[in-house]
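Asks: Below you'll find the structure I mean.
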Amino acid sequence: MNISVDLETNYAELVLDVGRVTLGENSRKKMKDCKLRKKQNESVSRAMCALLNSGGGVIKAEIENEDYSYTKDGIGLDLENSFSNILLFVPEYLDFMQNGNYFLIFVKSWSLNTSGLRITTLSSNLYKRDITSAKVMNATAALEFLKDMKKTRGRLYLRPELLAKRPCVDIQEENNMKALAGVFFDRTELDRKEKLTFTESTHVEIKNFSTEKLLQRIKEILPQYVSAFANTDGGYLFIGLNEDKEIIGFKAEMSDLDDLEREIEKSIRKMPVHHFCMEKKKINYSCKFLGVYDKGSLCGYVCALRVERFCCAVFAKEPDSWHVKDNRVMQLTRKEWIQFMVEAEPKFSSSYEEVISQINTSLPAPHSWPLLEWQRQRHHCPGLSGRITYTPENLCRKLFLQHEGLKQLICEEMDSVRKGSLIFSRSWSVDLGLQENHKVLCDALLISQDSPPVLYTFHMVQDEEFKGYSTQTALTLKQKLAKIGGYTKKVCVMTKIFYLSPEGMTSCQYDLRSQVIYPESYYFTRRKYLLKALFKALKRLKSLRDQFSFAENLYQIIGIDCFQKNDKKMFKSCRRLT
């Protein structure tokens, strides 16, 4: 897999470069190298999974085939099917764009609200028996299976036996097949072409492989069948029986059987398991080779494998789920994956009734004027547009007094904004848990209706490093809005960098909006929900408490329009403090 993080991108996004990819339905159908087509599909799918689990971003693919046109040729059915296998509703998460010789896939962050799952998974690699089939559990089934195991702290290796005998009537059940398979397993000799007295079921699987590819085929199928039987109720795998349920057997020397038994043991012992119980036992199985005789002469063998049901969870291989960590695309470890699947998400106060309750006990001084008047007086600095909320007011005033030209610059920048909130900070980077840049004068985050958030960075030192600072801050902010704040819509954060000279002159040194293009859906943001998500993210990061008084500035951060349903409650809360 050749996926790398593009560190030179202009986007304030996680951009994953998947290399050269052939695109278009006809072109992908005509690819002679099927392995290459599969590898390209795998790389795109893993990159998508990694971005979904890492706050969203962009997949960048260099277009392999000449004269490709997205509008004429499309993407390719195999890729589209992979997208559908990952996502229930593809348009909710993905947007596609061709930019010259590059194809870009914009990926929105995974949303817990969509499926109830905290992460995206390409394959759980947890198998189960569904009557006569071994099937991999989808993420939802895996979640239920793991939750049940965690709740019960595992299970007994064997099903409890019935205490009372049932009436002996002419009833046939699956357990009859399992019992007959057990009798067959205990035999020492078999007759060629002998018919079985049982068939495939939840507890029985029958296979017939040619001698030439016997070892290879057993190694290929063994993990999924062992996982399926162990995760269900145990069962038997018989190799050397045909579709007509006749005993055929395979030819082998004794040394071949020894090698085969060692490979089976090696394969089973390296299968990943996860325990919720205290015993932490190994997979319990028995392997034997039953001699097949034709008119009294040994002519082959049947491989018989009995797998006991397991106490906890058995994987065929590690879960196929990815994320971006330390600028690398990495597969989640089994432990990480299970924690994301079954551990409860920490709950943080997000209801405004709870927020109001905090205000009642947190406000340091009484307010005798009505809430709306208090809101108006605290929101707007004199001389600035009433369409924009500026906060925190004290920092805003101080910056305007200390730095000539900043107020005029802000007025000019906000002139075209219909309605918005401009939130100042000495360092948004520090607020988000990143490293401080002492050369930065301040940052300001603009959140307005139907327009992407804009992060303004102001500095008084000529230095090119501010682009990296601003880009990283914007990227982190976007990720926090989605993963911590719970913002479920598509969003991007634009950046703009200004230089303020000691004489009060200002100049724009960088404007991301002139450098990159996003799909249309990224420009229609919801200000109200962005502010809510921002509040939740900062509250969890404790930036609100660290930067300025939590209660005193709560309304300024969220905005009065977000509280319209609770105006009466808030008014009463404030009045009780007088």
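A Cβ is built for glycine as well, from the same backbone N, Cα and C atoms used for every other residue.
So Swiss-Prot has the following annotated:
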- Glu200 to Ala: Decreased ribosomal RNA ribonuclease activity (MUTAGEN)
- Lys213 to Arg: Loss of function in the E2-induced apoptotic signaling pathway (MUTAGEN)
- Asp233 to Gln: Loss of interaction with SERPINB2 (MUTAGEN)
- Ser368 to Glu: Decreased ribonuclease activity; when associated with E-573 (MUTAGEN)
- Ser573 to Glu: Decreased ribonuclease activity; when associated with E-368 (MUTAGEN)
- Ser573 to Ala: Increased ribonuclease activity; when associated with A-368 (MUTAGEN)
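Any idea what these are sitting next to in the structure?
Replies: Under the DSSP three-state reduction, Glu200 (mutagenesis position) is assigned to coil, being neither helix nor strand.
Counting only same-chain residues six or more apart in sequence, none has a Cβ lying under 8 angstroms from the Cβ of Lys213 (mutagenesis position).
Following the DSSP three-state reduction, the secondary structure of Asp233 (mutagenesis position) is coil.
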Asks: Roughly how many Å lie between the Cα atoms of Glu200 (mutagenesis position) and Asp233 (mutagenesis position), rounded to a whole value?
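Replies: Their Cα atoms are separated by 15 Å.
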Asks: Which of Glu200, Asp233 (the mutagenesis positions) has the most other Cβ atoms within 10 Å?
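Replies: Buried the deepest by this measure is Glu200.
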